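Participant: Quick paste from Swiss-Prot:
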- 47-212: domain 'BUB1 N-terminal' (DOMAIN)
- Arg314 to Ala: Decreases binding to a peptide containing a phosphorylated MELT motif (MUTAGEN)
- 705-1021: domain 'Protein kinase' (DOMAIN)
- Gly715, Tyr716, Ala717, Asp837, Asn838, Asp871: ATP binding site (BINDING)
- Lys733 to Arg: Loss of activity (MUTAGEN)
- Asp833: active site, proton acceptor (ACT_SITE)
Amino acid sequence: MNLDLGSTVRGYESDKDTFPQSKGVSSSQKEQHSQLNQTKIAYEQRLLNDLEDMDDPLDLFLDYMIWISTSYIEVDSESGQEVLRSTMERCLIYIQDMETYRNDPRFLKIWIWYINLFLSNNFHESENTFKYMFNKGIGTKLSLFYEEFSKLLENAQFFLEAKVLLELGAENNCRPYNRLLRSLSNYEDRLREMNIVENQNSVPDSRERLKGRLIYRTAPFFIRKFLTSSLMTDDKENRANLNSNVGVGKSAPNVYQDSIVVADFKSETERLNLNSSKQPSNQRLKNGNKKTSIYADQKQSNNPVYKLINTPGRKPERIVFNFNLIYPENDEEFNTEEILAMIKGLYKVQRRGKKHTEDYTSDKNRKKRKLDVLVERRQDLPSSQPPVVPKSTRIEVFKDDDNPSQSTHHKNTQVQVQTTTSILPLKPVVDGNLAHETPVKPSLTSNASRSPTVTAFSKDAINEVFSMFNQHYSTPGALLDGDDTTTSKFNVFENFTQEFTAKNIEDLTEVKDPKQETVSQQTTSTNETNDRYERLSNSSTRPEKADYMTPIKETTETDVVPIIQTPKEQIRTEDKKSGDNTETQTQLTSTTIQSSPFLTQPEPQAEKLLQTAEHSEKSKEHYPTIIPPFTKIKNQPPVIIENPLSNNLRAKFLSEISPPLFQYNTFYNYNQELKMSSLLKKIHRVSRNENKNPIVDFKKTGDLYCIRGELGEGGYATVYLAESSQGHLRALKVEKPASVWEYYIMSQVEFRLRKSTILKSIINASALHLFLDESYLVLNYASQGTVLDLINLQREKAIDGNGIMDEYLCMFITVELMKVLEKIHEVGIIHGDLKPDNCMIRLEKPGEPLGAHYMRNGEDGWENKGIYLIDFGRSFDMTLLPPGTKFKSNWKADQQDCWEMRAGKPWSYEADYYGLAGVIHSMLFGKFIETIQLQNGRCKLKNPFKRYWKKEIWGVIFDLLLNSGQASNQALPMTEKIVEIRNLIESHLEQHAENHLRNVILSIEEELSHFQYKGKPSRRF
């Protein structure tokens, strides 16, 4: 069957799926539209029902596409173009992995047809599609592939690469062979006419360049688009059925939603039949001019559901809450804990009368995944069913009607008030079908405190909140238009009691479509949890910003005398710096720490240190895999990136990672601006003198953070000390404009080193809340200061103010830094900003005492002493780049930057090695590093060593670190040499440190336990 490759189809719109019913068309045109719709439906039904049993499935696709290009487009070009493109994409994706069609001329012509029709104006995407075909082996035995690909390269003026490509086809004996030779001969004639002549040196270069061009890094866009929307599809039968018998609520933003949506084919067929049949013969034809639909919403957006309660003797009350989640069936009842557990995939419910065997379900899922590509992508919004609740608790549901034509009729019936008195049950229900062991909360007691002011986050506070909800109710009249449903941004009140109202129960206020399938990645139940939780956290009765982050509130704090000793809990200490350009640090006294709004007695910092090994066991299961290394091409010059910190470059890298960031368990994306960072800073500065602290509540996680103080402020970020509702201290890094790069790097480090104990020496990111204008990175908090703080502390202890750090302590910290650099370099991460104030002190106090002699393997308690490496905002992931890639700085360099940066030369790992030298120099000399360059081009320290230092050790270290990029035969990273020097230092410590190093560490450990920020700059020396 022949395809006209010269035909062109112009114009394409992605959001039309049927023939538009034009106004003023003739009856013959309507009949023609109806016939085309019926033919289209017949083809779609054959694709779904007959394709799997056909000997030649490509033949059906060809018939369908030729019918569209010859009949459909002639009647309606716009809709026909979309249908043609969708059909071609489905055909290419469905057939591409069938070995029979790899070198079928018909299949190759469809690829070329698609490229010429829809990608002709995009050279990058056209070339990427050809590269994808080449790597998949599609058409590589056919001359047509090389001819068309060479034409594309020729038009882009890659003349020699196009010639080499034709020669490659001839070497592979592609058919028809004689035609390919003629094409090659004609092309050589054209090159001679253009005076493009090859020489002996240009031929190998052309072949190497062609090999580089044939390496594809991402699949074509339409394939990535399909994978985004279909591979994460999950069947409704595999999750708790919370969507049955509920009305249509406001549709939640779909994190995994693509522009193409999988829809029910049966509903689509019925809709097409309905559109074609609704043409009255005696109807008056209207004017064909299009009118602007101001309030029309073709997607039939869902509407909020709420309850109106009339309690005798009280004002009418409206509760934005979906009670159909509590009573999904006549004989079933769930409490709020069970509902949240089911939403998160932690609670499985076996419906009565609905038995599905595992074999049947698995077979059905496999068939659906295989045929999913054949289904036209549409959005299906079926009408909602009336909610069903038990008779004893039946209440009226007020929601906007989806059918405007019947709004008047329903309005009269819905506004009727039915007064019913009952108590909403919140007791836990024990069910045998638990996906995990979930603890059952004790039932509420009637003797719970009813005090309106609760200052501690305790059982009494929980009972108080629940008791406010467990009261009699009745359904009053509808809410008036003038009623205020907004919330203020900031409120100051004297305690921590919060009302259980709309802004606090947002996660349960939405009604889901019972027929709508949730799109999610089938990886882990935890991933599905975040997806479904995010979709259920929107309500249309609140201001738009309340969807994403609750107002920041301030509370007046008072010191509480500890009565009950809280259990000791170990947590990892956190980042307390804002990264580079740290300017100021706000005073934090023991009074502010002890005046917690959450706990009676905050946990001592020395007892809140978590072993990273435990954390790594609980790490996310579906972190992105390490991207495979690029294929190294011999004699290829290294890639040099001029502006390595460019936001556009980072955005490009993040757009190509797989899986994408929004699938990370601790990544929470909000599709809205927040504009709260400056307001948060202002309120904190005003309220800290009154001992009132703002509270930040992230709705997608339910995490509450009380801002305790300001740790640091830079050019783009401010770091706050925040206390969680569990009493854990966290560092909250607020960055404007929003940034995700540091979170990505830290997530990659945690995943790639998940089996290594070195993670205890790297700060951990708990979560990232990303808004359009700013980002909130939640980090673990380290309370013992930085290496720079330790240096300044040692200087202050000296009488003349010029004290320096103990040499053995310098060696110990140097060894710990080398261990971290070795590991992150092994997994392709360059820190890029290594300096004293990005290294935190980690002197944990576990039960095991510190041994008298230094142990390099960490025994005798030495594994609990070390550093934290923080601030990965200027880091690089070398696995995203070709091997040997280097960077050129576009910022002004100084003595704190490596020699390559200052000389304007390319660099890579040299930045970390020079940074390590700078940290060591600061510890030894008590001042920032200064270097001079010798006549032979090598660098050395400007300041000489003291006579009593171990010059044989420090000389070797600085010579290697300062000149890491000088040796021509030195391959970076030079991990083996770093390990060799580290072993030298460790051997010296084991042989000579004896009790001295232990005593020094215990001494500074005691000093740092009382360490408090005094609001003075860190970088002072």
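Quick reminder: no glycine exception, Cβ is built from N, Cα and C everywhere.
Keep in mind that this structure shows the original residues, not the substituted ones.
Map these features onto the structure and tell me what's around them.
Facilitator: The number of other CB atoms found within 10 A of the CB of Arg314 (mutagenesis position), across every protein chain shown, is 13.
Every protein chain considered, the tally of other Cβ atoms within 10 Å of the Cβ of Asp837 (ATP binding site) stands at 24.
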Participant: Counting across all protein chains present, how many other Cβ atoms fall within 10 Å of the Cβ of Ala717 (ATP binding site)?
Facilitator: 25
Participant: Which whole-number value in Å describes the distance between the Cα atoms of Asp833 (active site, proton acceptor) and Tyr716 (ATP binding site)?
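Facilitator: Rounded to a whole number, the Cα-Cα distance is 16 Å.
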Participant: Measure from the CA atom of Arg314 (mutagenesis position) to the CA atom of Asn838 (ATP binding site) and give the result in Å, rounded to a whole number.
Facilitator: 59
Participant: For Asp833, Asp871, listed as recorded positions, tell me which one has the smallest number of other Cβ atoms within 10 Å.
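Facilitator: Candidates: the recorded positions Asp833, Asp871. Fewest Cβ atoms within 10 Å: Asp833.
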Participant: Of Gly715, Tyr716, Ala717, Asp837, which is closest to Arg314 (mutagenesis position) if I measure between C-alpha atoms? They're all binding-site residues.
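Facilitator: Its closest listed neighbour, by Cα, is Ala717.
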Participant: What's the CA-CA gap between Asp837 (ATP binding site) and Lys733 (mutagenesis position) in angstrom, rounded?
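Facilitator: Lys733 (mutagenesis position) has its Cα 16 Å from the Cα of Asp837 (ATP binding site).
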Participant: Here are some binding-site residues: Gly715, Tyr716, Asn838. Which one has the most Cβ atoms within 10 Å of its Cβ?
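Facilitator: Answer returned by the neighbour count: Asn838.
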Participant: Please find which two of Gly715, Tyr716, Ala717, Asp837, Asn838, Asp871 have the most distant C-alpha atoms, given that the record lists them as binding ATP, and give only that distance in angstrom, rounded to a whole number.
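Facilitator: Max span of the ATP binding residues, Cα based, is 17 Å.
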